[in-house]
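**Q** This is the structure I want to talk about, given as C-alpha cells.
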Amino acid sequence: MTTAVERKYINIRKRLDQLGYRQTLTVECLPLVEKLFSDLVHTTESLRQSKLSAVKAEKESANFDFVLEPYKLENARLSRENNELYLELMKLREHSDQHVKELKTSLKKCARETADLKFLNNQYAHKLKLLEKESKAKNERIQQLQEKNLHAVVQTPGGKKRSIAFRRQRMQIDEPVPPSEVSSYPVPQPDDPYIADLLQVADNRIQELQQEVHQLQEKLAMMESGVRDYSKQIELREREIERLSVALDGGRSPDVLSLESRNKTNEKLIAHLNIQVDFLQQANKDLEKRIRELMETKETVTSEVVNLSNKNEKLCQELTEIDQLAQQLERHKEEVLETADKELGEAKKEIKRKLSEMQDLEETMAKLQLELNLCQKEKERLSDELLVKSDLETVVHQLEQEKQRLSKKVESFAVTERQLTLEVERMRLEHGIKRRDRSPSRLDTFLKGIEEERDYYKKELERLQHIIQRRSCSTSYSAREKSSIFRTPEKGDYNSEIHQITRERDELQRMLERFEKYMEDIQSNVKLLTAERDKLSVLYNEAQEELSALRKESTQTTAPHNIVSLMEKEKELALSDLRRIMAEKEALREKLEHIEEVSLFGKSELEKTIEHLTCVNHQLESEKYELKSKVLIMKETIESLENKLKVQAQKFSHVAGDSSHQKTEVNSLRIVNEQLQRSVDDYQHRLSIKRGELESAQAQIKILEEKIDELNLKMTSQDEEAHVMKKTIGVIDKEKDFLQETVDEKTEKIANLQENLANKEKAVAQMKIMISECESSVNQLKETLVNRDREINSLRRQLDAAHKELDEVGRSREIAFKENRRLQDDLATMARENQEISLELEAAVQEKEEMKSRVHKYITEVSRWESLMAAKEKENQDLLDRFQMLHNRAEDWEVKAHQAEGESSSVRLELLSIDTERRHLRERVELLEKEIQEHINAHHAYESQISSMAKAMSRLEEELRHQEDEKATVLNDLSSLRELCIKLDSGKDIMTQQLNSKNLEFERVVVELENVKSESDLLKKQLSNERHTVKNLESLLATNRDKEFHSHLTSHEKDTEIQLLKEKLTLSESKLTSQSRENTMLRAKVAQLQTDYDALKRQISTERYERERAIQEMRRHGLATPPLSSTLRSPSHSPEHRNV
C-alpha cells in the first residue's frame, strides 16, 4: 500500500513539476489532486474535439459565404440602380414643376400683354370710327356751306337780273401771331447751399434705405420660395428612404441594415451640411456686401461726427475766447472807446465817399434821362412818319387794285370786241341787210358803257390827285413821300422800303427798352445805396448813445470814502488781481488787433465790389455810346430814304401829268398788258418747273380727267352742245391763262413775304440774343444784390454779437466794481482815473456836440436827397415788394431747414438702430464662420481618418498574410505531431513526460491560434465595415458630383430658356414698335390722303365755280352759249324774226 501511494505521489509530483506547479503537496490531498488532474486531462481532450468541430464548421461556413457572395453583389447592384433611377425621376419631377411654374408666369405675362394690346386696339378702332364720323360730318358741312356760298344775283346794265357764283371768302394765315417779346422777369430765389445739401443728403439716405429694404424683402421672398421647394424635396427624399427601408427589410441581416441606415443618415447629414454650407456661403456674401455698405455708411457717419466734433471744439474755443474778450473789454474800456472812435471816423469817410458816388450816379442818371427824352422825341417823330407811310401804303394798294381791275376790264373789252366783230360778221352772213339796223344799237350801248366807265375812272383819278395835293399842303415831307411812293414802278420796292423802315422802328423801340431797363437798374442801385447809408447812420447813432451811456456809468462809479478803512487788508490780493488783469489786457489788445485786421479785410472786399460796380457802369456807358452811333446811322438812312422819296415824287408828277390824256392811258395799259403777258410766259415756265412737285396728286387728277372724258363722250352724242362746249372750253382756257397769271403774281407775293419773314426771324433772333444778354446782366445784378444782403446780414449778426458782448461787459464791470470797493489803494488810483476820465468825457461831450451839428447838417442833406428821391420811391416800391417776397421765402426755407434738421435727427436714430443691427449681424456672421470652420475641420479630420484607415487596412492585410503563412506551418506541424502520437501510443508510458510537455506546448499554441483567429475575424469584420464605408463615401461623392452636374445642366438650361424668353420679348417688343410705326405711318398716310382729298375737293369746287362764273360772264357779255345757240339756230322763235 505504501509503495502504491508513494508511486502515485511521485507520478503526480512529476506531472505537477512538468506543468509548473511548484507548491508543496501533502499525502492527505493526494486523492483530490488525482481527481483534479484527471478532470484536467478530460477537459483538454474535450477542448481539442470542440476545436476540431469548430474548424470544420468554419470551413463549411466559408463555402456557404462563397456561394452567397454573387447573389449579394447582384442584389446590391439592383438596389443601387433602383435608387439612381428614382433620384433621376425626382429630379425630373422637380425640373418639370419649375418649368411649369415658369411657363405659367410667362403665360400670365403674355395674357396680360394680349389683354392690353386688345384694349389698345379697341381704343384705336373706336377712335378711328369717331374720326371717320367727324370727317363725314365736316365734309357734309363743307358741302352745305359751299352750296350756300355758290350763287348770288347781280343786276346787269341791261336791266336783267342774273345769278353769278362768287368766290368763297378765304383767309390765308401763313403763321400765328408772334409771341410777346417781353416775358415776365424771373423772380430771384435765394439759394442756401447748406440747407439744400442737408435735405438732399437726407432724401438720398432715405431713398437708399428704402431701396435696401425693397431688396431685402425681395431676397426674403426668394429665400422663402427656396425653403418651400427644399422642404418639398426633403419630403420626397424621406418618402423614398421609407420605401427603400420597407423594400430592404426582408431577408437582410441587422448589421447590414444598421450599416445602411447609418450610411443613409450620414448621407442626409452630408447633404444637409452641404446645403447649409451653400446657404451660409450665400449669406456670407450678402452679409459681406451689407457689411461693406454699413462700413461705408459708418465712415460717412464717422466723418460727419468728426466734423461736428471739430465744429463743437471750435465753438467751445470761440466761446472761451469770447469770455476772455468780455473780461478784457470790461477792464480796458478806454481802448475800446478809442477803437470805436476810429471806426466812426472811418465810417464817416465811407459815408462821404458813398455820397460822392451817389452824386456821380445821379449825374449819370440825369444824363441818361436827357438821352431818354431825346429818344422818346425821335420815337414820336418816327411813329408819325410810320402813320403817314401806312396811309400811303393803303393808297398804293388801292391803286394797284384799280390797276389790276382796269387790266382785267381791258382784257375783257378786247375779248368782247373780238366776239362782237365775230357776231356782227355772223349776223351779216345769216340775216343780211335786214339785221344791219339792229347791230349798231348794241354797239352804241356798248360804247356808252365804255364811256361811262372812262368818265368814272377820270373822276376817281381827279379825286385821288385832289387828296394827294391836300396832303402835300399839310406836310412837305409826307407829300414827298407820297409822290415817291406813287412813282415807284413796282410793288417790291415799296414793300422793301416799308420793311426797312419798320425794322428800324423796331430796333429803336428795343434800344429804348434797353435804356429803360438800364435806368431801372441804376435806380435800384441808388435805392440800395440810400438804404445802406440810412443803416450806417442808425448804427452810428446807436454807437454814440452806447458810448455816452458807458461814460456816464463810469462817472457814477465813485465809491464812498468810508469803505477805504475796511479794505486795507485786501490790498495784497488786489495787487495780484491787478497783475493778472494787466496780462489779460495785453491778450485783449492782441485780439483787438486781429479784429481790426478782419474789418480792414472786409472793407477791402467792399471796395472791390464797388470797383466792380464802377466797371459795370463804364460798360453801360460804352453801350450807350454805341447806341448813339446806331441812332446816327439810322438818321442817315432815313435821310437817304427821304432823298429817294423826293426822286420818286418827281417821277410821279411826270406820270400824273401824262395820265390826263386817255390815249396815253390806253397805251400805258397796253404796255402793262404786254408786260403782264411776258410775266405770264415766265410764270408758265415756272409752273412747268413746279408741275414736277404735283406728281403725287396727278393720279387722282387722272381719275377725274377720265370722268371728264366719259362726260365728253356723253356730250359728243349731242352735236349741237358739243360745238358750244368747245367754244366755252376755249374761253375757259383763256381764263385759265389769266388765273395762271394771278397764281404767278401770288407766288411772287409769297416769295416776298417769305423774304420778309426771314428778315423778321433774323431780327427776332437778334432780339432774343439781346434779351438773353440783358437777362444775364440782370442775373448778375441780382447776384450782387444777394451778396449785399448776405453781407448786411453778417454785419447785423456782428452787431448783435457786439451788443451781447457789451451787455456781458456791463455785468462783469458791475462785479468788478463790487470787488474794487473792497480795495483801498485801488480806490485812490480809480479816483485819479475817474478825474482823467471826466476830462476825457468833457472832451467827448464837446466832440458829441460837434457830431450833433454834423448830424444836423447831414439830416438837412438827407432831407434834400429824400425830396429828390420821393419821386422815385414809387418805382422802387415794386422792388421792395419783391424783397419782401424773397424774405418770406427765406423764412420758409429756414422752416424747411429746421424740418430737415428734425429729419436728420430721425435719420441719425435710424443709423444708430442700423449700427446695432449691423453689430448683431456681425456677431451672427462670426458664429456662422466658427461653425463653418468647425465643419471644415471635421471634414479634414474625416479625410485624415480615411487615409489612416486605408494605411491600417494595408498593414493589416500584410499581417494577415503572415498569419496565414504561420497558420499553414502550424497545421503542418500539427499533422506531423498527430502522426508521431499515433506511432508513439505503444510507447505511451515512456513518452508521457514528452507528450505532456508537448501537449502543454500544443495547448499554448492552440490558445495563441484561437487568439489569432479571433483577431483575424475582428480584422475581417473591420475590413468589411471599412470597405463598406469607403463604398458609401464613394457613392456619396458620385451622387454629389451627379447633383452638381445636374444642377449645372439645369442652370444652363434655365439660362438658355431665359435667353430664349428674352429673345421672344425683344421680338415681341420689336413687333410692337414696328406695329406702332406702321400705325403712325398709316395715320400719316391717312392724314396725307385726307389733305389731298380736301385739296382736290377744293380744286374741283374752284374749277366748277370758275366754269360757272365763265359761263355766266359769257351770258352777261352776250357770247354764244348753249341756249343762245339754240335761239340763233331757230330764228322763227326769236322776237326779231317775228318783227320781220
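Glycine is treated like the rest: Cβ placed from N, Cα and C.
No noted substitution is present; original residues retained.
OK, Swiss-Prot features for this one:
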type: MUTAGEN; residues: K101 to A; note: Reduced microtubule binding ability but normal coiled-coil homodimerization; when associated with A-104 and A-108
type: MUTAGEN; residues: K104 to A; note: Reduced microtubule binding ability but normal coiled-coil homodimerization; when associated with A-101 and A-108
type: MUTAGEN; residues: K108 to A; note: Reduced microtubule binding ability but normal coiled-coil homodimerization; when associated with A-101 and A-104
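Help me picture these features in the structure, burial and contacts included.
**A** Listed in sequence order, there are no same-chain residues at least 6 apart in sequence whose CB falls under 8 Å from the CB of K101 (mutagenesis position).
Under DSSP, K104 (mutagenesis position) is assigned to a helix (H, G or I) in the three-state scheme.
Counting every protein chain shown, the number of other Cβ atoms lying within 10 Å of the Cβ of K108 (mutagenesis position) is 10.
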**Q** For K104 (mutagenesis position), what is the tally of other C-beta atoms lying within 10 angstroms of its C-beta?
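**A** Result for K104 (mutagenesis position): 10 other Cβ atoms within 10 Å.
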